[in-house]
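**Student:** The structure is given below, and queries will be raised subsequently.
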Amino acid sequence: MNYLFKNGRYMNEEGKIVATDLLVQDGKIAKVAENITADNAEVIDVNGKLIAPGLVDVHVHLREPGGEHKETIETGTLAAAKGGFTTICAMPNTRPVPDCREHMEDLQNRIKEKAHVNVLPYGAITVRQAGSEMTDFETLKELGAFAFTDDGVGVQDASMMLAAMKRAAKLNMAVVAHCEENTLINKGCVHEGKFSEKHGLNGIPSVCESVHIARDILLAEAADCHYHVCHVSTKGSVRVIRDAKRAGIKVTAEVTPHHLVLCEDDIPSADPNFKMNPPLRGKEDHEALIEGLLDGTIDMIATDHAPHTAEEKAQGIERAPFGITGFETAFPLLYTNLVKKGIITLEQLIQFLTEKPADTFGLEAGRLKEGRTADITIIDLEQEEEIDPTTFLSKGKNTPFAGWKCQGWPVMTIVGGKIAWQKESALV
């Protein structure tokens with residue numbers, strides 16, 4: 001099916017939002033211009049809505065295989081499509097871990113069979129993410145590994161991390177890291193700060209993250225490796241990443257929507273839906289993340305979509321697993337709380353969710369360019385809705401944002417020229 005989207009708006013190559021039509025033919029973007037006419041195409045009048053590149057998320061957890069009670073590739077990618085994401089990068093903390101030919105081939109077969117959006121799987125740095133034996137990077141790359149990470153646990157052995165970075169650099173691949181120094185975690189369930197003190201909870205100190213990042217940056221410099229930092233959360237982390245970039249070290253970084261919108265002051269009670277890793281930090285950390293995003297220290301926004309069951313989250317804040325769902329709330333949360341409040345522009349938000357992650361990892365995505373695959377998201381910037389977890393397509397309903405009123409909701413997502421999801425009656 002070919003589609004002609006009429007009367008939309010998009011961000012052009014100069015970074016300005018302008019009026020446009022967009023023609024999709026044979027799965028490709030055929031033309032982006034005003035006043036397009038075409039035969040043999042279904043005309044869809046988007047009536048002033050935003051025509052955006054499909055959103056790109058480099059940090060997601062789909063749980064399959066091994067965690068299908070939390071999420072599956074099918075439910076997770078449907079949720080991604082509903083959130084406007086057309087390309088997502090799946091972390092390797094599954095069971096089994098994609099750490100060898102057999103496991104990666106199985107994962108890729110599952111993705112091919114079940115995914116509703118483009119899914120790029122990470123390969124593990126170490127076997128079973130145990131930190132002691134390096135995986136076969138060459139084989140994992142051959143089988144389509146997006147990059148290498150032991151996400152969920154930082155690689156604690158510096159010699160192992162250096163060896164991994166050297167091998168990744170030879171393959172022109174990135175090493176991606178969840179950064180925690182295990183000896184400083186303190187069995188914490190929240191940030192070490194006012195909230196932990198008030199509620200008598202063990203806290204995770206900010207330096208637990210920043211000291212690990214500082215170590216890895218120096219290792220990346222020694223290995224001449226592209227090093228990407230997951231979900232930055234502290235003022236100290238922003239500082240060391242900024243210093244590294246100024247020194248010319250190949251480091252990039254991401255931040256989550258929840259760390260941009262919330263800090264520990266916003267946690268109303270010991271509610272496990274506010275438990276994520278890294279935890280919500282202090283107000284100064286929150287302000288540093290915004291500053292880092294604006295000055296280019298932080299390159300992109302990634303959801304860290306981490307679904308869990310209601311039963312798991314009901315165990316209380318100390319025992320419940322870390323993580324919240326992110327796909328279906330990311331864009332409206334960011335548009336409402338950052339763009340509408342004048343903290344960033346709409347153009348910047350689009351870049352942080354599309355071209356910046358794509359460019360950082362060399363993906364042919366993130367831009368509406370003629371000849372490229374038609375991965376497109378239509379967004380109604382005027383639509384206001386209340387976040388209702390019962391309507392999520394994800395199996396995970398675990399969100400701290402239930403009841404929040406937000407504007408800017410995706411209404412249609414096109415992947416490879418085909419409609420992957422659309423809101424009922426949104427474009428009628």
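Along the chain as shown, residues are numbered 1 onward.
Yeah, the Cβs are placed from backbone N, Cα and C, and that goes for glycine too.
Summarising the annotation, Swiss-Prot assigns Zn(2+) 1 binding site to HIS59, HIS61, ASP151, ASP304. The annotation substrate binding site is assigned in Swiss-Prot to HIS61, LEU62, ARG63, ASN93, ASN277, ASP304, HIS308, PHE322, GLY323. What Swiss-Prot notes for the published mutagenesis of ARG63 to Ala is this: Lack of activity. Record note (Swiss-Prot), mutagenesis ASN93 to Ala: Decreases activity with carbamoyl aspartate. Lack of activity with dihydroorotate. The unchanged residue is displayed. Annotation source Swiss-Prot lists Zn(2+) 2 binding site at ASP151, HIS178, HIS231, citing experimental evidence. For the mutagenesis result ASP304 to Ala, the note given in Swiss-Prot is Lack of activity. Taken from Swiss-Prot, the feature active site covers ASP304, and the record attributes it to sequence analysis.
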**Student:** By a simple count of other Cβ atoms within 10 Å, which of ASP151, ASP304, the recorded positions in the record, is least packed?
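**Tutor:** Relative to the other recorded positions in ASP151, ASP304, ASP151 has the fewest Cβ atoms within 10 Å.
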**Student:** Same-chain residues six or more away whose CB lies under 8 A from the CB of ARG63 (mutagenesis position)?
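**Tutor:** Looking at Cβ-Cβ distances below 8 Å from ARG63 (mutagenesis position), excluding near sequence neighbours, one finds LYS70, GLU71, THR72, GLY76, THR94, PRO307.
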**Student:** Cβ within 8 angstroms of the Cβ centroid of ASP151, HIS178, HIS231: which residues besides those meet this for the Zn(2+) 2 site?
**Tutor:** HIS59, MET91, THR149, GLY152, VAL176, ALA177, CYS179, CYS230, ASN277, ASP304
**Student:** Using the alpha carbons only, what distance in Å do you get between HIS308 (substrate binding site) and HIS61 (Zn(2+) 1 binding site) once rounded?
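**Tutor:** If we compare the Cα positions of HIS308 (substrate binding site) and HIS61 (Zn(2+) 1 binding site), the gap is 10 Å.
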**Student:** For the binding-site residues listed here, HIS61, HIS178, HIS231, which shows the highest count of neighbouring CB atoms within 10 A?
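**Tutor:** Per the Cβ count, the most surrounded site is HIS61.
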**Student:** If one measures from the C-alpha of ASP151 (Zn(2+) 1 binding site) to the C-alpha of GLY323 (substrate binding site), what distance in angstrom results, rounded to a whole number?
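**Tutor:** A Cα-Cα distance of 13 Å.
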**Student:** Given the recorded positions ASN93, HIS231, ASN277, ASP304, GLY323, which lie within 10 A of HIS59 (Zn(2+) 1 binding site) by CA-CA distance?
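**Tutor:** If one measures from the Cα of HIS59 (Zn(2+) 1 binding site), the recorded positions that come within 10 Å are HIS231, ASP304.
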**Student:** Which ones, of the recorded positions HIS61, HIS178, HIS231, ASN277, ASP304, GLY323, have a Cα no more than 10 Å from the Cα of ASN93 (mutagenesis position)?
**Tutor:** HIS61
**Student:** List the Cα distance (Å, whole number) between ASN277 (substrate binding site) and HIS231 (Zn(2+) 2 binding site).
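**Tutor:** That comes out at 9 Å between the alpha carbons.
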**Student:** Tell me the Cβ contacts of GLY323 (substrate binding site) under 8 Å, same chain only and six or more apart in sequence, or just say none.
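**Tutor:** Non-local contacts for GLY323 (substrate binding site): HIS61, LYS275, MET276, ASN277, ASP304, ALA306, PRO307, HIS308, ASN398.
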**Student:** Provide the number of Cβ atoms within 10 Å of the Cβ of ASN277 (substrate binding site), excluding the reference atom itself.
**Tutor:** 20
